[in-house]
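Notes follow the structure.
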Amino acid sequence: MDSKESLAPPGRDEVPGSLLGQGRGSVMDFYKSLRGGATVKVSASSPSVAAASQADSKQQRILLDFSKGSTSNVQQRQQQQQQQQQQQQQQQQQQQPDLSKAVSLSMGLYMGETETKVMGNDLGYPQQGQLGLSSGETDFRLLEESIANLNRSTSVPENPKSSTSATGCATPTEKEFPKTHSDASSEQQNRKSQTGTNGGSVKLYPTDQSTFDLLKDLEFSAGSPSKDTNESPWRSDLLIDENLLSPLAGEDDPFLLEGNTNEDCKPLILPDTKPKIKDTGDTILSSPSSVALPQVKTEKDDFIELCTPGVIKQEKLGPVYCQASFSGTNIIGNKMSAISVHGVSTSGGQMYHYDMNTASLSQQQDQKPVFNVIPPIPVGSENWNRCQGSGEDSLTSLGALNFPGRSVFSNGYSSPGMRPDVSSPPSSSSAATGPPPKLCLVCSDEASGCHYGVLTCGSCKVFFKRAVEGQHNYLCAGRNDCIIDKIRRKNCPACRYRKCLQAGMNLEARKTKKKIKGIQQATAGVSQDTSENPNKTIVPAALPQLTPTLVSLLEVIEPEVLYAGYDSSVPDSAWRIMTTLNMLGGRQVIAAVKWAKAILGLRNLHLDDQMTLLQYSWMFLMAFALGWRSYRQSSGNLLCFAPDLIINEQRMSLPCMYDQCKHMLFVSSELQRLQVSYEEYLCMKTLLLLSSVPKEGLKSQELFDEIRMTYIKELGKAIVKREGNSSQNWQRFYQLTKLLDSMHEVVENLLTYCFQTFLDKTMSIEFPEMLAEIITNQIPKYSNGNIKKLLFHQK
């Protein structure tokens with residue numbers, strides 16, 4: 001309302017002043033026509049204009065004092081009031097008001113001052129006192145007349161619902177200062193805390209608390225909360241300035257792109273930002289909106305999670321740059337600033353700095369950029385523009401950016417500590433272009449070639465040859481599990497020889513290799529003669545067999561040498577040796593079952609026939625294989641059950657050992673006397689599998705006879721191969737078949753002792769489960785005589 005509007009009741013003289021002026025400080029009469037009514041007290045705590053212009057508020061504490069008294073110095077007080085108003089107006093003109101703080105104060109926000117109080121929709125004033133009524137000077141009759149006169153003279157046509165306060169100041173409407181839920185609650189709390197009483201019955205404030213609108217002279221922008229009563233004050237444009245939050249928040253900024261959270265994060269492909277100069281000297285600026293930009297993609301994995309896709313913030317951190325997988329010649333600006341991707345959780349808070357050229361980029365869609373953060377180096381921007389293949393039309397490969405004074409690795413990373421004149425070292429991937437070096441299968445040293453059928457070094461080759469030809473009886477001082485490597489291969493020759501046999505080394509492999517080489521040379525010579533004389537037809541005397549023979553198949557399926565695991569450091573005993581032999585025999589039976597199933601034609605027999613043949617012949621196979629190992633390794637003088645268990649004469653002298661060892665030594669001595677070859681041994685071993693059948697015959701008897709005759713012929717071929725076309729072939733065939741017949745007597749003696757130790761529980765000799773099952777099934781058949789021996793010669 002107008003400050004000059006009279007508040008005096010009709011028929012009453014003017015009062016020159018207020019009685020409160022002398023006792024309570026300076027009194028200003030805002031309304032010159034006010035008579036005997038409200039006076040305004042300006043607190044003495046703000047005596048100067050300078051004190052009134054503090055942090056967030058330029059207002060003074062205004063207190064109302066309703067009294068019935070009057071003073072005599074009204075004119076002087078009015079002059080002081082006018083002077084102070086003029087000073088305040090000049091100060092407001094000199095200083096531009098802070099809109100954001102004014103709006104915050106008008107909404108009742110706490111701005112952080114120590115003496116500022118949140119007062120709902122009211123402004124915050126220094127806490128000097130509260131509104132109160134002077135005791136003993138109250139005239140409610142005059143107050144009622146002043147309020148009645150005020151209500152008649154201050155009606156507003158625009159807003160008929162607005163009300164005026166008892167002080168004569170217009171109350172701000174809800175349209176000008178909308179109330180939020182928090183403001184209303186805060187106002188109610190302040191009313192309760194500041195409400196005074198006079199005599200315990202009179203309330204200090206009316207229901208609609210009046211405030212002073214000291215911000216009406218300020219000009220609000222179109223986005224002010226006063227324009228919309230339904231809008232939240234927190235959405236005011238006065239408090240939010242996008243240009244203040246990020247320098248890249250422009251509408252046309254090329255860095256602000258849309259992206260999806262399920263897409264890969266790939267670098268931005270930007271246009272050439274190098275300023276182009278016309279002939280006249282003017283600079284041609286390219287429009288960012290005309291550039292087709294790809295989407296900024298984000299990716300999500302176990303460690304990196306992007307929460308706000310596509311938001312990029314630019315921070316000025318100084319001359320920092322980085323090498324990236326881009327090509328071209330130009331760099332953005334003279335001074336690179338850090339570019340960080342929001343939402344990426346990076347350890348240590350590091351940022352990715354793009355130092356790239358965008359003249360002409362060739363970025364494949366399935367490749368990701370490689371960043372290399374480089375510490376700041378004072379290098380001019382003109383030096384940054386130099387890279388390999390510079391020029392606007394030239395393209396550099398991915399990650400080929402180069403800087404002067406640095407060598408670039410082939411994988412795209414640059415090393416700031418290398419000299420520029422030193423060539424870059426090759427990458428690790430390109431260094432190892434060839435295959436890895438081949439290692440010896442025995443000692444893991446570098447292999448020199450394939451020796452005796454196995455890839456070994458020269459040392460193991462010589463050792464194996466000397467061990468076989470010298471017929472050494474190696475014994476391990478430990479548990480037959482010594483480590484054989486390049487350094488410790490000479491510590492234990494027994495374990496080294498065992499490892500050679502496990503690898504498959506064989507002296508016969510060298511002879512076979514020589515034969516194959518001779519056949520290849522002969523074939524090459526025949527083809528050369530044919531090419532020289534095309535009209536001449538040559539028929540070779542014997543063509544090499546292209547199909548594998550039965551003997552070659554038997555060589556392939558031959559079981560490997562097994563180890564007994566016998567501890568030679570413990571004193572020997574007959575019980576411990578026999579138990580170890582039984583355990584070794586059980587594993588050898590399992591290997592024999594696999595070997596028998598691999599024999600050509602044997603799996604065509606009935607399954608019961610296969611099991612019957614194995615039950616009848618398992619001791620034949622064990623004894624004959626033992627004789628062969630003893631013949632090859634000790635010339636038939638020792639029994640080589642395993643590389644780690646060799647029965648010498650001392651062990652043969654143990655109780656219950658000599659008689660059984662004597663039968664087994666007979667086999668090895670016969671093989672030594674006849675000088676049986678490896679092919680002959682393989683055929684004879686197969687025939688021993690087919691040497692015993694039940695008396696009633698097999699279910700597949702005819703097929704069994706055919707298979708047996710096939711391997712008899714194969715034994716004849718092995719004899720011819722060894723002796724050649726000589727008259728002694730039949731004699732040798734007789735000798736070998738005679739040895740096969742003698743195996744029945746040897747096996748009968750061994751089985752008799754085996755059955756005895758199995759049935760005699762007092763000896764406490766252990767048998768493996770599979771071997772015990774076979775013996776249990778075989779004992780009744782032998783006791784009943786239900787066995788038919790297939791002999792070559794009649795007795």
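Note that Cβ sites are derived from N, Cα and C of the backbone, with glycine treated the same way.
Every position carries its original residue.
What Swiss-Prot lists as domain 'NR LBD' is 542-776.
Under its mutagenesis annotations, Swiss-Prot gives Met1 to Thr the following note: Abolishes expression of A-type isoforms.
Among the mutagenesis results in Swiss-Prot, Met28 to Thr has the note: Abolishes expression of B-type isoforms. The residue drawn here is the original one.
In Swiss-Prot, a mutagenesis experiment is listed as Lys297 to Arg, annotated with the note Enhances transcriptional activity; when associated with R-313.
Looking at Swiss-Prot, you'll find the mutagenesis Lys313 to Arg noted as follows: Enhances transcriptional activity; when associated with R-297.
The mutagenesis experiment Asp481 to Arg is recorded by Swiss-Prot, whose note states: Disrupts dimerization and decreases transcription transactivation. Cβ neighbour count for Asp481 (mutagenesis position): 12 (other Cβ atoms within 10 Å of its Cβ, all protein chains included).
Experimental mutagenesis at this site is recorded by Swiss-Prot as Leu501 to Pro, annotated: Abrogates DNA-binding and transcription transactivation. Abolishes interaction with POU2F1 and POU2F2. Residue environment of Leu501 (mutagenesis position) contains 20 other Cβ atoms, counted within 10 Å of its Cβ in all protein chains.
Quoted from Swiss-Prot for the published mutagenesis Lys721 to Arg: Abolishes the stimulatory effect of RWDD3 on its transcriptional activity. Diminishes NCOA2 coactivator activity. DSSP gives Lys721 (mutagenesis position) a helix state. Counting Cβ atoms from all protein chains shown, Lys721 (mutagenesis position) has 13 others lying within 10 Å of its own Cβ.
Glu773 (mutagenesis position) falls within a helical segment according to DSSP. If you take the C-beta of Glu773 (mutagenesis position) and look for same-chain residues 6 or more apart in sequence within under 8 angstroms, you find none. A mutagenesis experiment is reported in Swiss-Prot for this position, Glu773 to Ala, and the note states: Abolishes interaction with NCOA1 and reduces transcription transactivation; when associated with S-656.
The annotation that Swiss-Prot gives for the naturally occurring variant Asn260 to Asp reads: In strain: SHR/OlaIpcv and Brown Norway/Crl.
Taking only the Cα positions, the spacing between Leu501 (mutagenesis position) and Asp481 (mutagenesis position) is 14 angstrom.
Taking only the Cα positions, the spacing between Asp481 (mutagenesis position) and Lys721 (mutagenesis position) is 40 angstrom.
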